[in-house]
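> According to Swiss-Prot, the feature substrate binding site maps to R42, S110, R111, T112. Quoting Swiss-Prot on the natural variant H49 to N: In strain: ZBMEL131. If you look up Swiss-Prot, you'll see H69 marked as active site, proton acceptor, on the strength of similarity to another entry. What Swiss-Prot says about the natural variant L70 to M is this: In strain: ZBMEL145 and ZBMEL186. Natural variation at this site is recorded by Swiss-Prot as T119 to A, annotated: In strain: ZBMEL95. Listed in Swiss-Prot as a natural variant, K139 to T is described as follows: In strain: ZBMEL229.
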Amino acid sequence: MKMFKSLRLLPHIVSPFQKCYSTDLISLVGVPRVKITKGQNRYLLVNIHTHGFTKYGRVIVRGADVDNHLAVFDSILEELEPEGICAKILGGGRILNEAENKKIKIYGTSRTFGGADHTRTRNILQAWTTYKDFKITVKQ
């Protein structure tokens, strides 16, 4: 009898793992966490998730040398929509990427999307292999 009670719990145990390893969620792993260009960038901190699975999201950083943050958002949508990935903007700012000096400065806010959590952005950049040796400063 105990075995039957244990078997009833099996769907509750397996379901979270099934969601984590479904093909829709695996596509999130294929999205690079950081894409910024050299020089001064406008950047956005973005929470991405597969439609219907908002609980299993991932935070990414995207930046480009463009006139406004809306242009960065448009490029994000062009990248993610074909994959069926939704994006929620957490905020924006500016990044000065001095690759030759191995320095990055994160500062400012976006007029369109509000300010991003620059400390969180710094942590994401430091976790990325390209920028782990960089000196990253945050100015609010």
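Backbone N, Cα and C atoms are what each Cβ position is placed from, and that goes for glycine too.
Here the original residues are kept at every noted site.
A description of the local structural setting of each listed feature is requested, covering burial, neighbours and distances.
Annotation note: T112 (substrate binding site) sits in a coil segment as assigned by DSSP. With a cut-off of 8 Å between CB atoms and residues at least 6 apart in sequence, the same chain places N68, H69, L70, F73, G92 near T112 (substrate binding site), listed in sequence order.
Mapped onto three states, the DSSP output places H49 (variant position) in strand. Neighbour density for H49 (variant position): within 10 A of its CB lie 18 other CB atoms from the protein chains shown.
According to DSSP, H69 (active site, proton acceptor) sits within a helical segment.
A simple way to gauge crowding: the CB of L70 (variant position) has 16 other CB atoms within 10 angstroms, across all the protein chains here.
Packing around T119 (variant position) is summarised by its Cβ count: 11 other Cβ atoms lie within 10 angstroms of its Cβ, all protein chains included.
The number of other CB atoms found within 10 A of the CB of K139 (variant position), across every protein chain shown, is 11.
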> Would you mind pulling the DSSP three-state label for K139 (variant position)?
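DSSP call for K139 (variant position): coil, neither helix nor strand.
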> Near R42 (substrate binding site), how many other Cβ atoms are within 10 Å of its Cβ?
23
